[in-house]
Amino acid sequence: MDNIREGVRQKYAFAIANRGQGCCGSPGCCSDGLSDAADPITGNLYDESDLQGLDPELIANSFGCGNPTALMNLNLGEVVLDLGSGSGLDVLLSAKRVGPTGKAYGLDMTDEMLAVAKENQRKSGIENAEFLKGHIEEIPLAAKSIDVIISNCVINLSGDKDKVLKEAYRVLKPQGRFAVSDIVIKRPLPEKIRDNILAWAGCIAGAMTEEEYRGKLSRAGFENISLQVTREYNLEDPSLRGMLEDLTDGEIKEFQGAMVSCFIRAAKPA
């Protein structure tokens with residue numbers, strides 16, 4: 001797991017330090033959340049109305065695969081935690097929705113991301129947000145302290161997803177909600193992709209099947225589990241082919257249509 005974690009950390013540190021060049025060293029791996037012209041995973045995720053008052057640079061540095069703040073009706077006064085908060089977009093959107101009596105935490109392991117997130121918070125003038133350094137497998141918050149957990153294309157990056165989901169369950173209050181966007185695969189990936197760190201950092205190699213996701217959430221204690229497909233990816237896209245270079249053309253065609261983004265919802269029992 002340490003090798004995966006360090007590989008992911010390096011890729012996203014590079015992405016935020018070289019904004020506009022892509023997290024994998026080429027254009028298209030990580031682009032803004034408004035236009036889908038450049039990137040098959042991160043493009044066209046947010047409505048412009050949601051982003052009013054936020055710095056355009058913040059929007060351009062969102063590296064997710066969905067809009068988890070659209071998943072859940074956040075209530076005034078609630079406490080939200082974003083696992084793998086990156087440059088802070090979903091944290092700041094959540095903070096606006098829960099109002100001054102609520103709070104939004106962002107957790108990230110990458111110093112470069114945290115620095116940018118804190119600067120974005122300063123520019124936005126939002127006071128009810130806090131960014132924490134740490135790992136999503138070891139959440140530095142008390143048990144039963146969070147109303148809603150969100151995450152945006154991050155859980156697939158972990159080498160120990162069981163631990164992530166158990167930690168999420170631990171920090172949620174009874175009846176707390178789990179609402180994330182993540183990459184899901186319809187069929188298992190070939191082992192040669194699973195061993196490719198570039199494909200891990202690109203949100204491909206660590207993706208779970210729907211059955212795996214449901215099983216791990218259930219074993220962690222969650223109930224009312226649902227997965228909703230929101231986007232299907234074209235593996236012929238040049239941005240994805242660079243991470244799938246170990247596959248033959250025949251294998252690409254065989255796996256076509258098997259990689260999707262999903263909204264994943266679950267709840268902690270009362």
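Glycine residues also receive a Cβ, built from the backbone N, Cα and C atoms like all the rest.
No substitution from the list is modelled in this structure, which keeps its original residues.
Quick caveat, the model's predicted, so the values are computed rather than measured.
Among the mutagenesis experiments that Swiss-Prot reports, Cys65 to Ser is described with the note: Cannot methylate arsenite, but can still methylate monomethylarsenic.
A coil conformation is recorded for Cys153 (mutagenesis position) in the three-state DSSP classification, outside any helix or strand. Swiss-Prot documents Cys153 to Ser as a published mutagenesis change and attaches the note Lack of activity.
Under its mutagenesis entries, Swiss-Prot includes Cys203 to Ser with the note: Lack of activity. Summarising the environment of Cys203 (mutagenesis position), the number of other Cβ atoms within 10 Å of its Cβ, over all protein chains shown, is 28.
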What number of additional C-beta atoms lies within 10 angstroms of the C-beta atom of Cys153 (mutagenesis position)? 25
